[in-house]
Amino acid sequence: MLKPSIICLFLGILAKSSAGQFYFPNEAAQVPNYGRCITPNRERALCIHLEDCKYLYGLLTTTPLRDTDRLYLSRSQCGYTNGKVLICCPDRYRESSSETTPPPKPNVTSNSLLPLPGQCGNILSNRIYGGMKTKIDEFPWMALIEYTKSQGKKGHHCGGSLISTRYVITASHCVNGKALPTDWRLSGVRLGEWDTNTNPDCEVDVRGMKDCAPPHLDVPVERTIPHPDYIPASKNQVNDIALLRLAQQVEYTDFVRPICLPLDVNLRSATFDGITMDVAGWGKTEQLSASNLKLKAAVEGSRMDECQNVYSSQDILLEDTQMCAGGKEGVDSCRGDSGGPLIGLDTNKVNTYYFLAGVVSFGPTPCGLAGWPGVYTLVGKYVDWIQNTIES
């Protein structure tokens, strides 16, 4: 039986939200027969008593308890009955083998300046499937790229992804592309943004309570680093990837957090044919601005030969450092940003985390034409370049 002190400890954890507000379990949240549930990490799970989920129970009793673990536990609650907390326990943690045999470590090669799974790509949001609108804390690595224009005016016209305390990844065409006006200078990034019309951003949750994020963070860019082999005038836009070095380190929060790079050797070589991924953003491009609210869409990776057949009609020859995804009318990277992320999900016995599968490069005009997938730079092909380029 779960000790009363542990019940009190867990309820105390659940009571504190990241915005400083309080949540007390209520009977409306009960699952009478417990049943199936989906974790904050987007895994299939079963709603059971906390003490019956050995992994999460062990996580709870770990000292000190990390903020990310505290928030994960809070958002994993699926009910409260007879004085006991119910927790959404992933299927893989209820298998006897996972409780007795340490899981294998992923085959990862890393630079010490880059965060590893567990430190990046965290999934803390209670995800809504099939929706277009993101949650306020969903995809906290997303960045808006700021340009300083003539007469000192500023605007956001590309996107990017935070990969460490000091670096953002975007597209090279957002740095020195042929469509960029000559009087624009890439000057900064905005992090922790959700609704560009408000600051701070607030969202009303299912309990009718207001959940507010801290004010967004504007950080100057110290140096832009387009890929050395990128050719702005090329039709196929090969090597359309760039690094932005920030002028200062950023502090991670629930709303500003890096995405993982595909460091696992299997991910580095993957082409993602038939794999469903997320594209997200404000629809910002070098020429247009579409939405004040961060949006998302699910897109499916396309076979390269099929995508090549489509783009051959435009005399565009794609290479193995690129990939295609989407092709459904009105979706695709219309909801993403130039330079923004194509987001994959890796589930293994150690961590479940989001990783940067691709960078939005180009697509049909107008975007979202049926039968025309968007083209993305395949980030796994550039891991070596990224690791060799970043500095402390």
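Note: Cβ is positioned from N, Cα and C throughout, glycine not excepted.
Don't expect the noted substitutions in this model, because it carries the original residues.
Marked as active site, charge relay system by Swiss-Prot: Asp240 (among others). Look at Asp240 (active site, charge relay system): DSSP puts it in coil.
The annotation Ca(2+) binding site is assigned in Swiss-Prot to Glu193, Asp195, Thr198, Asp201. In the three-state DSSP reading, Asp195 (Ca(2+) binding site) counts as strand.
The domain 'Clip' feature in Swiss-Prot is assigned to 36-89. Per-residue pLDDT, averaged along the domain 'Clip' (36-89), amounts to 77 for this model.
Marked as domain 'Peptidase S1' by Swiss-Prot: 128-391.
Here Swiss-Prot notes a mutagenesis experiment, Gly283 to Ser, with the remark: In EA 84B; results in weakly ventralized embryos with ventral denticle bands that are approximately normal in width and the filzkorper have the normal tubular morphology. Counting every protein chain shown, the number of other Cβ atoms lying within 10 Å of the Cβ of Gly283 (mutagenesis position) is 21. The DSSP secondary structure for Gly283 (mutagenesis position) is coil.
In the three-state DSSP assignment, the secondary structure recorded for Ala325 (mutagenesis position) is strand. Where Swiss-Prot documents Ala325 to Val as a mutagenesis experiment, the accompanying text is: In EA 83I and EA 4102; results in ventralized embryos.
One mutagenesis experiment named in Swiss-Prot is Arg335 to Gln, and its note says In EA QGDS; results in lateralised embryos.
Swiss-Prot gives this note for the published mutagenesis Val360 to Met: In EA 5.13; results in extreme lateralized embryonic pattern where the most dorsal pattern elements (e.g. dorsal cuticle) and the most ventral pattern element (mesoderm) are absent. Counting every protein chain shown, the number of other Cβ atoms lying within 10 Å of the Cβ of Val360 (mutagenesis position) is 30.
Swiss-Prot documents Gly363 to Glu as a published mutagenesis change and attaches the note In EA 8; results in completely dorsalized embryos.
Pro373 (mutagenesis position) falls within neither a helix nor a strand when secondary structure is assigned with DSSP, and so counts as coil. According to Swiss-Prot, the mutagenesis experiment Pro373 to Ile or Tyr carries the annotation: Probable loss of catalytic activity results in partially defective dorsoventral patterning; during gastrulation, shows defective ventralization; in late embryogenesis results in moderately dorsalized embryos presenting defective lateral filzkorper, head skeleton and ventral denticles.
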Spatial neighbour of Asp195 (Ca(2+) binding site) that is closest, considering only the mutagenesis positions Gly283, Ala325, Val360, Pro373 and their CA atoms: Gly283
Integer Å distance between the CA atoms belonging to Asp240 (active site, charge relay system) and Val360 (mutagenesis position): 9
Around the Cβ of Pro373 (mutagenesis position), the count of other Cβ atoms that are within 10 Å: 26
Cβ atoms near Asp195 (Ca(2+) binding site) (within 10 Å, other residues, all chains): 18
Of the recorded positions listed as Glu193, Thr198, Asp201, Asp240, the one whose CA lies nearest the CA of Gly283 (mutagenesis position): Glu193
Inter-residue C-alpha distance, Asp201 (Ca(2+) binding site) and Asp240 (active site, charge relay system) (nearest angstrom): 32
